[in-house]
Amino acid sequence: MGMSKSRGCFGYPLSIFFIVVNEFCERFSYYGMRALLVLYFRNFLGWDDNLSTAIYHTFVALCYLTPILGALIADSWLGKFKTIVSLSIVYTIGQAVISVSSINDLTDHDHNGSPDSLPVHVALSMVGLALIALGTGGIKPCVSAFGGDQFEEGQEKQRNRFFSIFYLAINGGSLLSTIITPILRVQQCGIHSQQACYPLAFGVPAALMAVALIVFVLGSGMYKKFQPQGNIMGKVAKCIGFAIKNRFRHRSKAYPKREHWLDWAKEKYDERLISQIKMVTKVMFLYIPLPMFWALFDQQGSRWTLQATTMNGKIGAIEIQPDQMQTVNAILIVIMVPIVDAVVYPLIAKCGFNFTSLKKMTVGMFLASMAFVVAAIVQVEIDKTLPVFPGGNQVQIKVLNIGNNNMTVHFPGNSVTLAQMSQTDTFMTFDIDKLTSINISSSGSPGVTTVAHDFEQGHRHTLLVWNPSQYRVVKDGLNQKPEKGENGIRFVNTLNEMVTIKMSGKVYENVTSHNASGYQFFPSGEKQYTINTTAVAPTCLTDFKSSNLDFGSAYTYVIRRASDGCLEVKEFEDIPPNTVNMALQIPQYFLLTCGEVVFSVTGLEFSYSQAPSNMKSVLQAGWLLTVAVGNIIVLIVAGAGHFPKQWAEYILFASLLLVVCVIFAIMARFYTYINPAEIEAQFDEDEKKKGIGKENPYSSLEPVSQTNM
């Protein structure tokens, strides 16, 4: 064992402050990056909701599978310190790679605002995420245990407080990052064109990871560094493998039965190890239903974020971005953990109710299930406000009269008459095979003009008319609400020459006469824009201001010549803004956070209390593995489900967890609590009597009651 001399501050080893700061920065880096992923996949890489959700949960699953690799490296090869440093370097490189992958100008050679080679961005993103998963997962089982190693015997009180501080550092980093990085994302940046600033939003977490690494290395001279003492997970696996093999070798009736299947390892392994593995397998058996909880919990960053994009983020004077709603969980965690520990549990105990660890975990599962019932109710309310878009064999048409006369448009079975500068109230829906003819007429002009156009099924179209014989059909290109709560704006030019419009850093270039531009998308708020044209006198006003944009709307701005010869702009609503407020997500976040506090914190404490001293790392890896399996469950459901309504998927998850909750309650009913310390003390006593007096070579890992490891 190699160690440095321990220096103290307020009764704590000075080294632990470097570890706490490192953990704060690392969690800021991880959660700041993770908060952006789903919207980055959908809006930058152009993936649909299901693929975005699937890749997101694949990444999270990898982050919770790699701790097994990290524990193996630390235990059998590098030790905790070198493992943390080495994998933190990998982690930092991964964060830098994904930041570079989000630079639009990397492949935007024609400077049109869109990447010319999306596969390059996808490849870089996947490489970055793979490196991050290896780095963050690999250091997970090492950092908290390394912090525990810094304390001397007799410092149990300080060690327990350290883990509380460590837990708050994790949630503090998570909270700040999920507030800050979405703000950075909505900024506009770019060399040749302006887009959502993903490079900055990913770059700040990358910088924080570099800071985390530097801070950790600066404390190197103060750390106690234990040499690797052998791979206990390997010993456990070999013992279990030998027991199974030996049992099948001796399965005939000629061999007497043994009390436990692990007793078949006695020919090769000592009773202490076998007894310790029995304790671990009892807890591991209880882990079997747990992934279902994580399958629901980790959807905060995917489905719930996507749900928030269809809601209104104005809460009083505050304006919240969809990916910032995840901060509600971190805020509630910081508030509720001390309240539950100091108030709720003591009150329950005073009432005489034996609220055991497994009962707490059962309640946590139930609360998470109810959170998804609430999410389903909110989704039903959202669905009521969403516009209806055309089906596969339908088209939708809106008529916009941009002329100076009244116009009548005749559809099969229906006619609409529009005054000058007006549009139909809604999009009209037609089956494509029944849309046989469309005719335009005007009371001031003789004759009827037939609209000759092949409407594209499954899409919305705008029919621009300005006199009975002149019209233009424009395919809108919007078949859903604008993504990430932004607002779509397009311009219609009624002048006799081309115009160019600049709005908040984006350019609508060369919009031809009596034609419409494509939509461009902007966050909420008022937007300044300038119309460049030579069609009006230099003294005329060319700078204008939009209305106060809300969330998820779309508008058409018609540019026309006013009576004084200058320009005027009229606004028409294409898609109404979101009306269901994001505040309605708070109850589901509250229920899920309550479930997290009583499930996750209790689960780790229970696992460690029931584990032998030298196998706490084994159970820590097993606990993290349940998170990985939970994300794999989401992958399977998202890939195979394809529910027509999102609320139905929420109800499915709630029902599955409720069933699992009942199963877990039954399993918990038959579980017998043990005291591993007493069992190990008995082995020590027996060995002393036999004159063996072996010292257990494996140091214990202290439990860390935290949910965001």
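Keep in mind that glycine also has a Cβ here, set from the backbone N, Cα and C atoms.
At each noted site, the model still has the original residue.
Record note (Swiss-Prot), mutagenesis Asp476 to Ala: Does not affect trypsin-binding. The unchanged residue is displayed. Quoting Swiss-Prot on the mutagenesis of Glu509 to Arg: Does not affect trypsin-binding. While the structure shown retains the original residue, Swiss-Prot records the mutagenesis experiment Asn515 to Ala with this note: Does not affect trypsin-binding. Experimental mutagenesis at this site is recorded by Swiss-Prot as Asp550 to Ala, annotated: Reduced trypsin-binding; when associated with A-573. Swiss-Prot gives this note for the published mutagenesis Glu573 to Ala: Reduced trypsin-binding; when associated with A-550.
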Whole-number answer please: how many Å between the C-alpha atoms of Glu509 (mutagenesis position) and Asn515 (mutagenesis position)?
12
Just how many other Cβ atoms lie inside 10 Å of the Cβ on Asp476 (mutagenesis position)?
22
Among Asp550, Glu573, the mutagenesis positions in question, whose Cβ has the most other Cβ atoms within 10 Å in this structure?
Asp550
Which residues of the same chain, at least 6 positions away in sequence, have a Cβ lying under 8 Å from the Cβ of Asn515 (mutagenesis position)?
Leu464, Arg472, Val474, Val492, Asn493
Should Glu509 (mutagenesis position) be counted as helix, strand, or coil on the basis of DSSP?
strand
Measuring Cα to Cα, tell me the gap between Glu573 (mutagenesis position) and Asp550 (mutagenesis position) in whole angstrom.
12
Can you grab the distance from Asp550 (mutagenesis position) over to Asp476 (mutagenesis position)? Cα atoms, rounded to a whole Å.
20
